[in-house]
Structure formats: structure tokens, C-alpha cells
Amino acid sequence: MIKCNNKTFNNLLKLTILVNLLISCGLTGATKIRLERSAKDITDEIDAIKKDAALKGVNFDAFKDKKTGSGVSENPFILEAKVRATTVAEKFVIAIEEEATKLKETGSSGEFSAMYDLMFEVSKPLQKLGIQEMTKTVSDAAEENPPTTAQGVLEIAKKMREKLQRVHTKNYCTLKKKENSTFTDEKCKNN
């Protein structure tokens, strides 16, 4: 048996408590890296979209509460931008779902809360891009499901993904109809 004086033991105990506190306060390791990288991919894509928009004369500030698509501009760029953004955002939501599932048994409330915080933060630039009530979708889902549990995070992610898929489909179909007048709703549902 290893002999240990009180001071060493107390220091080891403090260190163990500190490490446990740090772990319980948020995401760590590969999970943190994956989710933060995925969230950054969204902001990078939105920045690229806004840069492209400026070059094409599209004014995102012209968005109104209910007019955030082709009603604001005849230019299909806005529709394309939303399709691009929702594609990247859905990858982020899938990453959240996978990581929450991995941590279902061993994760802490701090880790799940950090996942929710990331989802909420990511919803802001998506909303500024014209995806209506994205932050409300995420926060409303958190009111119905505890964001400090794996199941709560999975339910919030599900609501977020459903919203993204609806927006993606709507904008994709509208874009295809503008490109090809023979493109029907039925064809859209099958794509």
C-alpha cells in the first residue's frame, strides 16, 4: 500500500473534485471538438452566404417578419442560401443527436446543457438568414423538454431538425419550380 501524507491526500482529493467539476460544467474532449466544429461550419457557411449576397446585391436587412424568401427578391439567391444553410445546420443537429445518444448513460447535466446552448446559439444566425422563428423553435422545445438530460436534448434536436427539414424542402421546391416550370409538388416530395 502506498503511504500518503494528509497534505498529498488533500491535494489529490481537491484535484479530483476540480476535474469532476470541470467535466460536469460542459462538453469535453472529442465531443466538444466535434460539436463546436460543426457549429462553426454553420457560421462559416452563413458568413460565406452573406459575402456572396453582397456581391449579388441581395439585402438580408430587407427581410420582414413573414417575407424572408422569394417575396423579398426575385433573385433565387435567397432560396439557394437557405438550402445551403439548412443542409449544414442539419449536419450539426445530427452531430448533436449522435453525441447525446453516446452520452445518454454517462453524460452530465452540464454536458447536455452545453449541447442545448450550442443549439440555441446556432439558431440565431440561421434566423438572421431568414429562417423564421428558429430561436423560438429551439427555446419552445426546451420549455417542453429538459435541456439537462439526454432525452431532452434529443427531443429539442428533433424539433430543430424538423424545422430545418421543412424550410429546406419548401425552399428547395420553390427553387426547382423557378428553374423548371414542369417541376411539381409531387416530384418535390420524391426528392
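One-based numbering along the chain as shown.
For all residues, glycine too, the Cβ spot is worked out from N, Cα and C.
In Swiss-Prot, a natural variant is listed as ARG34 to Lys, annotated with the note In strain: 297, LP7 and Sh-2-82. The secondary structure of ARG34 (variant position), as reduced to three states from DSSP, is helical. Around the Cβ of ARG34 (variant position), the same chain contributes ALA95, GLU99, each under 8 angstroms and 6 or more positions distant in sequence.
One entry in Swiss-Prot concerns the natural variant ARG37 to Ser. Its note says: In strain: 297, LP7 and Sh-2-82. Counting every protein chain shown, 12 other Cβ atoms lie within 10 Å of the Cβ of ARG37 (variant position).
Residue density at ASP52 (variant position): 14 other Cβ atoms are found within 10 A of its Cβ, drawing on all protein chains shown. Where Swiss-Prot documents ASP52 to Lys as a natural variant, the accompanying text is: In strain: 297, LP7 and Sh-2-82.
ASP52 (variant position) and ARG37 (variant position) are 22 Å apart (CA-CA, integer value).
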